[in-house]
Amino acid sequence: MIVWQALFVVYCLFTTSIHGLFQDFNPFANKNISLKFPSLNRWEKNVMATGQQTIINSDSIYEWTPILSNITAGKKDSFVFTIDAEASGYGFAPTYEVLMFISGNICQMPMNRSDVDLTIYYSFNETVLENPNIGQSAVFQDGYIQALAISPVQSSSSNATSTYSNLYVVAELVNSTTEQPLSSSDASENWEYRLSISENDLVFQWDVRPWVEVLDTDMNSALLSTGNVTADAKVYHNYSIYDPSLYDLYVYSYEDSVQLNQNYNLSLCAVKNGPYLVSSQNTSNATVTSNSTNPLERTDLAIQKKITEYGGSVTEMFYVTGLNASTTYVAYLTKKISNGDGLSSVGGILFSHVYFTTRSTDVCSLIFGLDFCSDVAYSVPTSSFSVGNKTLMAQTYDHIAEALYANFSKALQLISCDADKDARYSPVMTCDDCAEAYRDWVCAVSIPRCTTTSSQYYIHRDKSHNRNDYLNKFIKPLDDYYEILPCIDMCYTLVRNCPSDFQFSCPNDLTTEDLLYQSYNFYMDTDYSTCNYIGNSSLMVIHPLDDT
């Protein structure tokens, strides 16, 4: 998106019109464009006397209020968009061209109709309303459409006006092979769609990235996290404000998602109005605050969300509860966009979906939100002392790690952390860096990550023979499990960040191979976790796959 915006600025400086170029090229294909400027332009429904026109709304419809229409075979929807050159792009566009962003979604359509396309025709020539073929066209694909219409600007000493006054748009169902309009004899099937035109942004957008990661699951819950949302914050001097309503998550059953992906894979409207099981948009008390009941105790079908620091960045987490065991679900992430005056309730961005599967037993329990080990957000061996009480279980694990950290904290106080740089143990690292590295490491080795899946990268743990005696005594796992070993990178970070006085060292695959692979593993670029990492994930090194 940044590359496109930069190219657009350069382009505007060296050309006076790209209207002709756009006849055969749509530069917005597979792009997520975001040019957020306010405008007061409006749609006007074109009411014609011919019998084939459909009046959707006889009133004016303003920008950022997409058309919602139902269309059948043999009908045409037609619109007129009034162009306002002075209001476009905060004064940049009037010097060159006025851009009109066309975008839309199919919300609902008949099943198995790959032989029919919903096509949009647009032109500055009014005769397109009678003869759509004279205009440019764009077809809804996977439930989504985006196109760009460009009007040159005529400048004078007093003002700048668009060469054209109106953009005319026609929507029609056509045969996908012949591209001919369908006859009214097929009018029994209904298509519902939304369409928007803006001089400042694509109201409907999609992003090829998932932008949400499945952190882990247990038998009846799942934890997902967005990417870094720091750029979405409102910054005020020395603090930032994050809006938890910016992102929402919709969870579908696998079966319903198959149908959704066949026809509406890129349709925000279809996802938000489809047969989803649960959504953070519709869950009561979805936003978790400091005064909220502990989210780990919620068991009904719901999604709770919270802005949090995780893995060295700020993300929004979604905790999904009330799920069935051994079941595959599909999650769709959406994002609101700005209309210039704040977040808009219409339109937005749809990201690529992700899959997750719950576990078959309660051998592992998903915990997060710990006080000391705040970056722990994964499944751990279920404690036989607190079955059904994740809050108590999380506190027990947290207290074990904090107790192990206490002696190290006292030893670190003996280091001259506040001395001049030339007298410190490192001119680059500080005692705070060392303390953080040790905390992450001790949390990872004392709070094992649990899975029920066998892998060459995982270690099988007997319920009575765990990584350390603290787990045997204070946790007593419910059953045998597989441990996802800590990433060796955390040990490397510990050695690098702490004073040599501690004589920390890490096992290696040359002299202590057995010790290495019994205690740690490497991070591999696979579709599942080969090791467990806590802390700033940007410090991780991706190692080549081990084919052995």
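Cβ from N, Cα, C; glycine included.
Although substitutions are noted, the structure shown does not include any of them.
In three-state terms derived from DSSP, Phe356 (mutagenesis position) belongs to an extended strand segment. Listed in Swiss-Prot as a mutagenesis experiment, Phe356 to His, Gln, Asp, Glu, Lys or Arg is described as follows: Substitution by hydrophilic amino acids causes lethality and low Ca(2+) accumulation.
The number of other Cβ atoms within 10 Å of the Cβ belonging to Phe356 (mutagenesis position), over all protein chains shown, comes to 20. Quoted from Swiss-Prot for the published mutagenesis Phe356 to Ala: Significantly low viability and relatively normal Ca(2+) accumulation.
The local packing around Cys417 (mutagenesis position), expressed as other Cβ atoms within 10 Å of its Cβ over all shown chains, amounts to 15. According to Swiss-Prot, the mutagenesis experiment Cys417 to Ala carries the following note: Non-functional.
What Swiss-Prot notes for the published mutagenesis of Cys431 to Ala is this: Non-functional. According to its DSSP assignment, Cys431 (mutagenesis position) is helical.
Cα to Cα, Cys417 (mutagenesis position) and Phe356 (mutagenesis position) are separated by 45 Å. Cβ neighbour count for Cys431 (mutagenesis position): 19 (other Cβ atoms within 10 Å of its Cβ, all protein chains included).
A separation of roughly 40 Å, to the nearest angstrom, links the Cα atoms of Cys431 (mutagenesis position) and Phe356 (mutagenesis position).
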